[in-house]
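Asker: Just dropping this structure here.
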Amino acid sequence: MAATGGGADDESRSGRSSSDGECAVAPEPLAEAGGLVSFADFGVSLGSGAGLPGRSVGRAQSSLRYLQVLWQQDVEPRDELRCKIPAGRLRRAARPHRRLGPTGKEVHALKRLRDSANANDVETVQQLLEDGADPCAADDKGRTALHFASCNGNDQIVQLLLDHGADPNQQDGLGNTPLHLAACTNHVPVITTLLRGGARVDALDRAGRTPLHLAKSKLNILQEGHSQCLEAVRLEVKQIIHMLREYLERLGRHEQRERLDDLCTRLQMTSTKEQVDEVTDLLASFTSLSLQMQSMEKR
């Protein structure tokens, strides 16, 4: 019995097993660095195939190579990840989300701006523009505050809107610009203001009418009318001259513009109805001649 017990002790000391006849290899303790297990060292030991019975070193390195690569990564992968994210993307992520459209309060202010322009409410239009309302904001039919003001002939509101950045060439749902609407409603001062504000000088509407056509129509009405007072006729002729001056200046016709300057000076010196009618006739002749020249240029 003693011999048997001694044999067992010898087997345990030598590390041999009585069951399989092979050597039992004790696993190596994992190295520790600062209280943390170094998986990189463990991966290296596995990759080398040390301590694995019945497996060659080359075969072990081939089969466990992917584990070694994984375990040899940095201890703090979050820092590496953070470095790969572009700085601009981090700033955008930290920035609060921008609103995709106007708020309900802003929508109400924009509608109020268009309604006020349509109602000729100059004070409200001015206040809303000073508060930051967008003068180019349109309704569901594409109409802006400038469209309404131009159609109504309110030159003061038109000038306010232009001063705050309104687009004189913005089209509504039907393709009409503010200049189209001012021409259709025969508002000569508004046409002059829009031309000064950058409105295009090509055809006013789809019929191809220009300020020259409008001026001729207005002058024909003045020549046929006999009931208007002197000051009313003089004011209307003056407005037509200013419109044509601005229009011809935009076209680069400086000689014709000088002719209009002479007519304007002559109009200011009139004191009787006959003198005003004479200037009106001269202006009508000038307009007809300009229309003929314009027609010949298009051919």
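Here the Cβ of each residue, glycine as well, is placed from N, Cα and C on the backbone.
In case it's useful when we look at the structure, here is the feature table from Swiss-Prot:
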MUTAGEN   ARG98 to Ala  Increases the cytoplasmic protein content; when associated with A-99
MUTAGEN   ARG99 to Ala  Increases the cytoplasmic protein content; when associated with A-98
MUTAGEN   LEU289 to Ala  Accumulation within the nucleus; when associated with A-291
MUTAGEN   LEU291 to Ala  Accumulation within the nucleus; when associated with A-289
Asker: Determine the Cβ neighbour count for LEU289 (mutagenesis position): the number of other Cβ atoms within 10 Å of its Cβ.
Answerer: 13
Asker: By the DSSP assignment reduced to helix, strand and coil, which category contains LEU289 (mutagenesis position)?
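Answerer: Looking at the DSSP assignment, LEU289 (mutagenesis position) belongs to a helix.
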Asker: In sequence order, which residues at least six apart in the same chain have a CB under 8 Å from the CB of LEU291 (mutagenesis position)?
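Answerer: Listed in sequence order: LEU212, HIS213, LYS216.
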